[in-house]
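Database features (Swiss-Prot):
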- CYS333 to Ser: Abolished iron-sulfur-binding, leading to impaired ability to promote mitochondrial ribosome assembly; when associated with S-339, S-347 and S-404 (MUTAGEN)
- CYS333, CYS339, CYS347, CYS404: [4Fe-4S] cluster binding site (BINDING)
- CYS339 to Ser: Abolished iron-sulfur-binding, leading to impaired ability to promote mitochondrial ribosome assembly; when associated with S-333, S-347 and S-404 (MUTAGEN)
- CYS347 to Ser: Abolished iron-sulfur-binding, leading to impaired ability to promote mitochondrial ribosome assembly; when associated with S-333, S-339 and S-404 (MUTAGEN)
- CYS404 to Ser: Abolished iron-sulfur-binding, leading to impaired ability to promote mitochondrial ribosome assembly; when associated with S-333, S-339 and S-347 (MUTAGEN)
Amino acid sequence: MAAALKCLLTLGRWCPGLGVAPQARALAALVPGVTQVDNKSGFLQKRPHRQHPGILKLPHVRLPQALANGAQLLLLGSAGPTMENQVQTLTSYLWSRHLPVEPEELQRRARHLEKKFLENPDLSQTEEKLRGAVLHALRKTTYHWQELSYTEGLSLVYMAARLDGGFAAVSRAFHEIRARNPAFQPQTLMDFGSGTGSVTWAAHSIWGQSLREYMCVDRSAAMLVLAEKLLKGGSESGEPYIPGVFFRQFLPVSPKVQFDVVVSAFSLSELPSKADRTEVVQTLWRKTGHFLVLVENGTKAGHSLLMDARDLVLKGKEKSPLDPRPGFVFAPCPHELPCPQLTNLACSFSQAYHPIPFSWNKKPKEEKFSMVILARGSPEEAHRWPRITQPVLKRPRHVHCHLCCPDGHMQHAVLTARRHGRDLYRCARVSSWGDLLPVLTPSAFPPSTAQDPSES
């Protein structure tokens with residue numbers, strides 16, 4: 001016990017923002033018998049455990065009334081009898097969408113199929129027949145990605161399908177920034193792929209007192225018109241509910257003007273190639289003054305492209321001579337190491353929300369999404385507490401938490417008051433999927449080998 005406490009105190013001098021302590025790369029185990037709640041700053045400050053600073057999940061999110069009224073007015077004036085079916089079809093299509101297959105991957109698959117056909121002695125192959133067989137097999141086994149062109153009609157369907165869920169996901173991301181950095185008061189925001197303008201509304205709900213300029217960029221003219229109507233309560237005239245909103249169809253490439261917050265929500269997946277995504281992420285980071293917020297569907301495809309964007313920024317390939325400050329991961333990762341979940345389940349989160357009260361909507365709903373928030377500066381500025389990556393499983397006298405730890409590893413922790421201390425146990429019990437657990441996870445401790453306690 002004394003040796004463990006000495007090790008904990010020694011490790012406390014290691015700056016948690018700088019990554020893994022130099023002693024070892026072992027799993028960040030929650031060691032029984034050692035109180036590891038991060039008390040160095042008196043984090044509870046006489047508050048109850050249910051209000052510990054790692055709690056970040058929002059209650060049910062609701063659209064601003066002006067936005068909900070505008071959406072209902074637009075839909076009542078334009079929707080046909082098949083709107084419900086169109087909404088369901090588009091929702092399913094967007095959720096199940098994969099990334100476009102890159103040319104190099106297509107060539108690799110074609111060579112593999114050609115080799116497979118040539119190895120079959122029962123097939124007499126001419127060069128023309130072989131080429132036809134390979135193409136036929138490729139068409140059957142390759143995802144056919146198509147670019148969506150948002151006309152006036154499709155933009156309206158998208159609004160009915162995604163306005164409320166998109167607002168909920170972005171609100172959760174913005175809430176994390178505000179909760180962990182309450183002194184941050186942005187004045188400018190740029191939204192790439194702005195669509196219906198849900199990012200602008202979510203940002204106004206969080207930082208409406210400080211934001212003075214919102215730049216909305218979307219290549220669809222019809223979508224920009226729809227977003228502007230929503231700002232005016234669903235009409236083409238009148239004063240916008242949020243002042244200082246500007247619309248344009250093309251992304252400004254000049255790095256001279258930066259925005260305090262830059263956002264891309266459900267837009268990187270709409271780009272036709274990895275090269276296009278790389279170019280856009282580089283441009284977005286150059287335009288970022290403080291925070292770059294990227295949000296996508298909580299699927300393997302969405303998580304994968306967000307990790308590509310994260311790695312691109314962290315490797316520093318897009319450094320601008322006008323702003324040489326490095327980037328670090330503000331959320332959700334408590335580290336800058338490779339994602340330990342990339343080969344398994346998608347790292348996703350869930351936000352409950354009240355949908356727009358259309359006839360087909362049921363209450364409440366959950367928006368499942370993946371996100372990454374990148375910030376300029378030093379990792380020392382961010383919390384390095386473990387992130388809860390799955391729903392917390394509460395059982396009598398113990399609780400299961402799946403954690404992404406600051407050393408870049410996943411841990412399934414089974415916590416009890418007797419083995420881990422009352423503070424840590426109570427904090428874990430009141431925490432939810434997506435929260436931070438205010439606990440020190442020194443990598444010098446060996447992984448816990450204790451078995452899960454009986455659930456009887």
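Glycine residues also receive a Cβ, built from the backbone N, Cα and C atoms like all the rest.
At each noted site, the model still has the original residue.
Predicted, not measured: the structure shown is a model, and the values here were computed from it.
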Margin query: Other residues near the [4Fe-4S] cluster site, CB within 8 A of the CB centroid of CYS333, CYS339, CYS347, CYS404?
Written below: PRO332, HIS335, PRO340, GLN341, ARG387, THR389
Check: In whole Å, how far is CYS339 (mutagenesis position) from CYS333 (mutagenesis position) when you measure between their Cα atoms?
Finding: 8
Checklist line | CYS404 (mutagenesis position), number of other Cβ atoms within 10 Å | finding: 22
Next item on the list: Please name the residue among the mutagenesis positions CYS339, CYS347 whose C-beta has the most neighbouring C-beta atoms within 10 angstroms.
Entry: CYS347
Item checked: CYS339 (mutagenesis position) to CYS347 (mutagenesis position) - Cα separation in whole Å -> 9
Check: Within 10 Å of the Cβ of CYS333 (mutagenesis position), how many other Cβ atoms can be counted across all chains shown?
Finding: 23
Check: Between CYS347 (mutagenesis position) and CYS404 (mutagenesis position), how far is it from one CA atom to the other, in Å?
Finding: 10
